Amino acid sequence: MGLAEGLAARMAPHLYIQEPLSAQQLKKLEEHKYSASGRSLVEPPMQVYWNWLVEKVPLWLAPNTITMVGLLLNVLSTLILVCYCPTATEGAPFWTYLLCAIGLFVYQSLDAIDGKQARRTNSSSPLGEMFDHGCDSISIVFVNLGTIAAVRLGTLPGWMFYCCFVGMFMFYCAQWQTYVCGTLKFGIIDVTELQISVTVMFLMTAVCGPELWDYEIPFTGLPMKTIPLLGIIGGTVYSCSNYFRVILSGGVGKNGSTVAGTSVLSPGLHIGLVLLLALMIYKKSTTNLFLQNPCLYTLAFGFVSAKITIKLVIAHMTKSEISLQDTAFIGPGLLFFNQYFNSFIDEYIVLWIAMVISFADLLRYCISVCLQIATHLRISVFRISSNQAAEQVQTQKQKLTD
């Protein structure tokens, strides 16, 4: 057992960590085989870079370690920017935007090669697939934060709310689609295109300053930030139309159900509840809670979204039902009931409490599920074990890819 796993195991009793997966789920997990189809627009040229990059990685480095390093760089660089721009209306030093560009590009690169490293070292396992998607669900929250801060979307409150939550929704829908049809489907415009576009946006802000996005587009009267907004809207329409075409066409289960034999619409309740609570609390706040604290607000709900997305990924891999009852909703619930009782506690204080609870709940769940799966498969989370799980990769793609 590695240092990180050993530390997590020693912390487990103090964090009240329980094993979240049943014996039946673990058995189904062993039988899971990764299946993906399609390719995005920039993937072919990027494959050349990814194949070159993975050859530079030492064989002793575990795939999950690669992903985690990328995620930490992405998160830390975004948090530095957020410290300068807590309301997404401020400017920040040029190096913070440059740092975000580097952090996101490094994450994209490392996230793209972790699967290649797993196959290269014969260390592919269901844990790696779950870990990869789990990191993506957290990264998307911070990509949203970096985007609104870089283009100063705080000057357009309604659009800022949209951009904060639409990324979480689309990533959840991608996993929802997989839960229905059993195959992860990549579109022409997908997450790689999003990450590269946001990286370019960070670089433009670093070179030209955040004032760039406030300049007026000639003959339109619209600010420059309208351009990335239109891109986000177009991407949302394109991606969601693809997702829901698959979802509404019926699943691979009995009578067109999901892989778990449940209704294809049932996962919509979870993300729907997150978005509904976020919107209601935003609109009903007497202190403009979201407008005054958009980054903190997004984190509080983003951690909830990340957890339910991870649980949906696991539900797909274990062919099991995803329950609506979840401790992830405690934080948003506190905000809702505080408003219901006329905000007898300062909303800002409750928001901090909700964010801490949501983060702690996500951390507890991630640690417990990783340790449980690793123990069951007799592998290490952050090291390449001598006793690795058997290769369980079945791909319909014609090249190596995640």
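Cβ from N, Cα, C; glycine included.
So that you can see what the record holds, here are the features copied from Swiss-Prot:
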MUTAGEN   TYR34 to Ala  Reduces the enzymatic activity to about 35% of that of the wild type
BINDING   ASN64, ARG119  CDP-choline binding site
MUTAGEN   ASP111 to Ala  Reduces the enzymatic activity to about 15% of that of the wild type
BINDING   ASP111, ASP114, ASP132  Mg(2+) 1 binding site
BINDING   ASP111, ASP132, ASP136  Mg(2+) 2 binding site
MUTAGEN   GLU129 to Ala  Reduces the enzymatic activity to about 15% of that of the wild type
MUTAGEN   HIS133 to Ala  Almost completely abolishes the enzymatic activity
ACT_SITE  HIS133  active site, proton acceptor
MUTAGEN   PHE186 to Ala  Reduces the enzymatic activity to about 45% of that of the wild type
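Features per Swiss-Prot, on structure.
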| residue | record | contacts (Cβ under 8 Å, 6+ apart) |
| --- | --- | --- |
| ASN64 | CDP-choline binding site | ASP114, LEU127, GLY128, PHE131, VAL381, PHE382 |
| GLU129 | mutagenesis position | HIS32, TYR34, VAL313, MET317 |
| HIS133 | mutagenesis position | GLN175, THR309, ILE310, VAL313 |
| ASP136 | Mg(2+) 2 binding site | ASP111, PHE171, VAL191 |
| PHE186 | mutagenesis position | ALA36, SER37, GLY38, ARG39, SER40, GLU43 |
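Separation of the C-alpha atoms of ASP132 (Mg(2+) 1 binding site) and ARG119 (CDP-choline binding site): 14 Å, rounded to the nearest whole number. Sorting the recorded positions ASP111, ASP114, ASP132 by the number of other Cβ atoms within 10 Å puts ASP114 first. When Cβ atoms from all protein chains are considered, those within 10 Å of ARG119 (CDP-choline binding site) total 16, not counting its own. In this view, TYR34 (mutagenesis position) is surrounded by 20 other Cβ atoms within 10 Å of its Cβ, with every protein chain counted. Secondary structure from DSSP puts PHE186 (mutagenesis position) in coil.
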